[in-house]
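Listed in Swiss-Prot:
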MUTAGEN   Asn196 to Lys  Gain-of-function and specific suppressor of coa2 deletion cells. Does not attenuate catalytic activity. Forms more abundant high-molecular-weight complexes. Has no catalytic activity and does not form high-molecular-weight complexes; when associated with A-317. Restored function; when associated with A-212 and A-216
MUTAGEN   Arg212 to Ala  Loss of function; when associated with A-216. Restored function; when associated with A-216 and K-196
MUTAGEN   Arg216 to Ala  Loss of function; when associated with A-212. Restored function; when associated with A-212 and K-196
MUTAGEN   His317 to Ala  Abolishes catalytic activity. Has no catalytic activity and does not form high-molecular-weight complexes; when associated with K-196
MUTAGEN   Glu328 to Val  No effect
MUTAGEN   Glu328 to Gly  Impairs respiration and CcO activity
Amino acid sequence: MSYFPRTYAHLMRNVLAHNKGNIYLQIGTQLHDTQIKIRFNGVRYISRNHGGKQQHINTAPIEFTPNFGYGDRTSNCNKKVESTAMKTLRCTDDISTSSGSEATTDASTQLPFNVKLVDPMVRKSKRPSHAISEGLNMKTLKKKVIMPYLQLTKPRLTILVMLSAICSYALSPYPASVNELLCLTVGTTLCSGSANAINMGREPEFDRQMVRTQARPVVRGDVTPTQAFEFAALIGTLGVSILYFGVNPTVAILGASNIALYGWAYTSMKRKHIINTWLGALVGMVPPLMGWAAASPLSHPGSWCLAGLLFAWQFPHFNTLSHNIRNEYKNAGYVMTAWKNPLLNARVSLRYSILMFPLCFGLSYFNITDWYYQIDSGLINAWLTFWAFKFYWQQRINYSAKTLKDNVKFNKGLSVANIYARKTFMASVLHLPAILILAIIHKKGRWDWIYPGEAKRPQERF
C-alpha cells in the first residue's frame, strides 16, 4: 500500500471528530489502485433535547476524491493533511450557504482531494430524475432499481424460509407433485419477501440507528416507505394467489397470516414488549406448516413436531445474536430481552435448546423418520445445548449478587459471555440445516431396501 492510502486510512482510524455543535462524523474508505475515495457514510450527533441520546441525522454520502499526484510526497504531508482537514471540514449546527461555499472552495485549494457535497435534506428518491438518468445502462439500472427492491425482501432470510417449507414438504409421508412443489416454492418466497418489505417500510427511522440495518434501501433513500408498501402488496397478492390456485386454500391462508403476523404484529411489538421474540418465533414455525399442508393434513402430529423445531430454534439463534448488539437495540428503542433481562435471555436460549431433543424424538415416534435419526440428531442437539449452557451459566455468574458488586469481575465475565454467545449463535446457524437435512436422509422408508425389517414396523402412530 502506498504512502497516501495509509494517510487517509489514518484519518479514518482517528474518525476526524469535531466537537463543535456536538457533531461527529463516521468515515469509511474505499481504496483502489488508481483512486482513493473517502466517504462520510453517516452523521451522528448528541442531542441535548434527547437526554444525550445518539441520533442519526443523515446517511447521504459526502465523497472525497484525490486531486494530487503520487509524486508529491513530503515528510510533513501526513500532519498537513490532518491539520488542514480538521480546520476546513467542520460541522456546526448553524450552516449558512455562503460559509458553506467558501469552506468548499477553501477545502478544494488546501486539501489534496475534491469535496462533493450532498444535500442532507434531499433523499436520493426525491432528487431530480435527470440526475440519475444520465448515462443509464444495465449496470445503473441494476444498482438503482433491481437491487434495492431485491434487498427489500431480505434475500438470505427469504431463502431460509423457503427451504424450511420445502424440507417440510419433502418429509410428508404423502406423494409429492412437481407442480405443487414449484407453486409452494414461488408462493412462499413471495409471501416472505412481502412481509420483509413491510417490515423495512415501517422502520427506517429506527433502522438507521443500528449499524446492522443502516444500509437497508429505505434507510438509504433508494426506496421510499410508500414504494416499499406498494411492492409488498404486489408480491404478497401474487404469492397468496399462487398458493391458493397452485397448492390449496389452507396454505394460502397460512401465507397471508404470516405476512400480517410478521409485517404488522411482530414489527409493532418490537418497540413495546419482549414478547416480540415469541411472536417472531411463531412466524418462523408457519413455513414448515405451509410445506406440510401442501401435501398432508395438519392433523398429523409430525407436522407440529417440525413446526416446533423451527419455533424452538429461533431462541438460541436470535437471543445470542441480539446479545452482542444489545446496546444498538436499546439505543434504537427496540425492547429486547437481551438488554431488558440478560439472564432471562440466556436461560430462554438454553431452555429451547433442550426442547430440541423431544421434538426430534417425536419425528421418529410418529414415523416421519427412522430411529437412527435419534443418534445423529442427538449429537447435533447436544452440541448446540452445550454452548447454550455455557452462555447461560456464565450469565448466571455475571448477574449474581457477588459479581455485581465487583465491576472488574463483572466486565471480565461479560467478555466471556460475549464469546459464548457468538459460539452459540454460530452453532445455531449450522444446527438447523443439519437437523433438516438429516431428517430427509432418515425419512421413514427411504432405506427399507437395506433394512427390510424397518418396513414391517407399524407405519401409523397417533
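For all residues, glycine too, the Cβ spot is worked out from N, Cα and C.
If you look for the noted substitutions, you won't find them, since the model keeps the original residues.
Sequence features, as recorded in Swiss-Prot, placed on the structure.
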| residue | record | Cβ neighbours (10 Å) |
| --- | --- | --- |
| Asn196 | mutagenesis position | 23 |
| Arg212 | mutagenesis position | 12 |
| Arg216 | mutagenesis position | 23 |
| His317 | mutagenesis position | 23 |
| Glu328 | mutagenesis position | 18 |
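Closest to Glu328 (mutagenesis position) in space, going by CA atoms and restricting to the mutagenesis positions Asn196, Arg212, Arg216, His317, is Arg212. With respect to their backbone Cα atoms, His317 (mutagenesis position) and Arg212 (mutagenesis position) stand 16 Å from each other. According to DSSP, Asn196 (mutagenesis position) sits within a helical segment.
Look at Glu328 (mutagenesis position): DSSP puts it in a helix. Cα of Asn196 (mutagenesis position) to Cα of Arg216 (mutagenesis position): a span of 11 Å. Under DSSP, Arg212 (mutagenesis position) is assigned to coil, being neither helix nor strand in the three-state scheme.
The secondary structure of His317 (mutagenesis position), as reduced to three states from DSSP, is helical.
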